[in-house]
Structure formats: structure tokens, C-alpha cells
Amino acid sequence: MNMDFNLFMNDIVRQARQEITAAGYTELKTAEEVDEALTKKGTTLVMVNSVCGCAGGIARPAAYHSVHYDKRPDQLVTVFAGQDKEATARARDYFEGYPPSSPSFAILKDGKIMKMVERHEIEGHEPMAVVAKLQEAFEEYCEEV
């Protein structure tokens, strides 16, 4: 049974990774990759991915749909909570003033946290409500593409 569960979870993780990278997000798997990405000039949207139901049913669809907008971040990146622990911990160091939360979204500008959309703003909400929250932040912090 343990072997079956591990295979099942590996499949879930693989699918979760594929969904977010297919949406145009770059996976960051090490602390060094996080530092390189999050210290770049411009705006960055970080999606903290997760295997929970609200990640698959709400956060990842919102991550995909939110960026189809006139104003959007310069780069889209993702870390995977519970999987890429070093990268996730390092990304959370940039989210000053916010407790760890997954799934979640962070908008950074020139390496500084501007806005978080935390799990409590995702779980129990419709994907389009999360899209609206993200696009509201894009209006405030991002340039027109």
C-alpha cells in the first residue's frame, strides 16, 4: 500500500508541476535559482504551488488565467511547497511580513514584496475571484505589455 501511495503522490506532484509550467511559469528548485530570479529588476509573480485541492482547483487555474491581461509581471516563477523545500524556504524569506502559506501568490518589484494573495484568499473562493485579486495587483504594480 505504501508503494501505491508513493506512486499516486508522485503522479499528483508531476501533474501539478506540468500544469504550472504549461501556464508559462519557470520552476525554481534551489535557493540560488530563487535569489537569481527574485532579485531581478521589474515585477515578478511567484506562485507557491502545493498538492492540496485548492491549489489544483483554484490557484493553478487562477495562475494561468490571470496573466492573460494587458498589465502583467515581467516574469512568472513558481516554487513547490513540500517538494522543493530549500527553494520554497528561500522564496518565503522575500515575503517579509507574511506567514508561510500555500498555495499563495507573491508580487515582488525589484526584489521587494508588494502584495501577497494568501491561502485564506484562495481556499473556498472561485478561481475567477483569485484572478481578479491578482489582476488588481497587476494594475497597481505592473506595466502594460
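Glycine residues also receive a Cβ, built from the backbone N, Cα and C atoms like all the rest.
Heads up, this one's the original sequence, none of the swaps are in it.
Listed in sequence order, SER102, PRO103 are the same-chain residues six or more apart from CYS52 (mutagenesis position) with CB atoms under 8 A from its CB. Where Swiss-Prot documents CYS52 to Ala as a mutagenesis experiment, the accompanying text is: Loss of debacillithiolation of the S-bacillithiolated OhrR (OhrR-SSB) by the NaBH(4)-reduced form of this protein in vitro. Loss of regeneration of active OhrR with DNA-binding activity in vitro. Loss of debacillithiolation of in vivo NaOCl-generated S-bacillithiolated MetE (MetE-SSB).
The active site, nucleophile annotation in Swiss-Prot covers CYS52 (among others).
Within 10 Å of the C-beta atom of CYS54 (active site, nucleophile) sit 18 other C-beta atoms, taking all shown protein chains into account. The active site, nucleophile annotation in Swiss-Prot covers CYS54 (among others).
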